[in-house]
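Read through the structure below, which is laid out as structure tokens, and then see the notes.
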Amino acid sequence: MKVLFAKTFVKDLKHVPGHIRKRIKLIIEECQNSNSLNDLKLDIKKIKGYHNYYRIRVGNYRIGIEVNGDTIIFRRVLHRKSIYDYFP
């Protein structure tokens, strides 16, 4: 799948601890190598009430993604207590 990054995702990534950042890098690589969301062996859940928005769980952090066809847009990465205030 094609992977894109929002400016807010890159900005959020600077504030994430190093060990979580390493796990996120592996997740991004796995997304690039997969053909669909179903191929990913990640903790992905659809955001209720939104058609194309999902979250990926990484420890106490959540990655907010948008899926359009074969493109994944990484929108936000925030702590679990604040992700749903800013995403989607």
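Using N, Cα and C of the backbone, Cβ positions are placed for all residues, glycine too.
In Swiss-Prot, a mutagenesis experiment is listed as Arg62 to Lys or Ser, annotated with the note Inactivates toxin.
Secondary structure at Arg62 (mutagenesis position), as computed by DSSP, is strand. Within its own chain, Arg62 (mutagenesis position) has Arg55, Ile56, Val77, Leu78, His79, Arg80, Ile83, Phe87 as residues 6 or more apart in sequence whose C-beta sits under 8 angstroms from its own.
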